[in-house]
Amino acid sequence: MARAAFLFKTVGFGGLQNVPINDELSSHLLRAGNSPWQLTQFLDWISLGRGLATSALVPTAGSRYYQMSCLLSGTLQIPFRPNHRWGDIRFLRLVWSAPTLDGLVVAPPQVLAQPALQAQADRVYDCDDYPFLARDPRFKHRVYQQLSAVTLLNLTGFGPISYVRVDEDMWSGDVNQLLMNYFGHTFAEIAYTLCQASANRPWEYDGTYARMTQIVLSLFWLSYVGVIHQQNTYRTFYFQCNRRGDAAEVWILSCSLNHSAQIRPGNRSLFVMPTSPDWNMDVNLILSSTLTGCLCSGSQLPLIDNNSVPAVSRNIHGWTGRAGNQLHGFQVRRMVTEFCDRLRRDGVMTQAQQNQVEALADQTQQFKRDKLETWAREDDQYNQAHPNSTMFRTKPFTNAQWGRGNTGATSAAIAALI
């Protein structure tokens, strides 16, 4: 159904006293323009990562995604306070430039002289509670596209959540022809284009763009776990990975007439998320969640079950509730093994080829782990030395998150969709 509830959730603080962002980082995020709602800003913070390192402050793809969610989580607590006073208090050195939330600017002297807003962690707000958003459905949609992506990242302490749905009825109309237009394009390129389309105008529930986005997501995830490939396609389509297990995987939309999988009738869906911290360095997983956010901005997806999220994320209207869909987690490295096992069983990959892919995946995981743990240590040292200017460059994680998790069960659940 079409979305009727426009709630969003802000970040947790990861053990800090305040939102983990400081003046230097906020200035860096807004250097291209003062409006966080600009399409270019949005596409920047979901698509960085074509190279693994970008800058000292934004070291990887997941950094800007997390940092922008911190910036919005802090600054939006200004207008969402009781009585909706938008310009009488600052977050860091920033205030909104107008009640319409057009942009963020340095606060005037009289506001700078007053204490900054002490934002709260894990807050849930409703866009319709702020009059200027409630009155302008088009602007609310544009804002909510981004706030949906923020929510999908912050419902749990792990990586961003994606929605995967398989339903033969989605292929009706001109979707198949539109999908052919993307033949030979990468998943990242397709996702980027669809995000632009969503920002330009709201998608109708189960309209052409909404259905095509869900098909693209299902093709990606079924390919990601090795269920579909050149010998077992989904209506001739699948995503081919150039170097599975590499630090920067590229997934290309491909076609094959060899064999098409038999798809059971009916509508089946699930939610999936990476639980290992190396999602921060995988732009495909980030873009998958962002496409899910585009869907959420116009459509009400199934609820995520309360038991799949921490207490602070339960019973959020339109997002989580009792008897909802289970949220399936996986370790990025372990999913490479699941992928290889399926391709080998289907005769697409030899044991020797699997050994090569898994050796590369081991090297990639160690490289990413070394980088992420180094940045985390540096951030901890910085925060101890600067208690009044704390920040995290990547979403906080624990060593336990590098474990295998429920990867096998998640892989089987995705495979069961067809």
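Numbers here mean position along the shown chain, with the first residue as 1.
Just so you know, glycine gets a Cβ as well, placed from its N, Cα and C.
Copied over from Swiss-Prot, here are the features:
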type    : residues      : note
VARIANT : Ala188 to Val : In strain: Mutant ts447; temperature-sensitive
VARIANT : Ala323 to Val : In strain: Mutant ts447; temperature-sensitive
VARIANT : Asn383 to Asp : In strain: Mutant ts447; temperature-sensitive
| message | Between Ala323 (variant position) and Asn383 (variant position), how many Å separate their Cα atoms? | response | 40
| Which three-state DSSP class does Ala188 (variant position) fall into? | helix
| note | If you tally other C-beta atoms within 10 angstroms for each of the variant positions Ala188, Ala323, the top scorer is Ala188
| query | Near Asn383 (variant position), which residues of its chain come within a Cβ-Cβ distance under 8 Å, counting only those 6 or more away in sequence? | reply | Leu16, Thr390, Met391
| query | Quick one: what's DSSP say for Ala323 (variant position), helix, strand or coil? | reply | coil
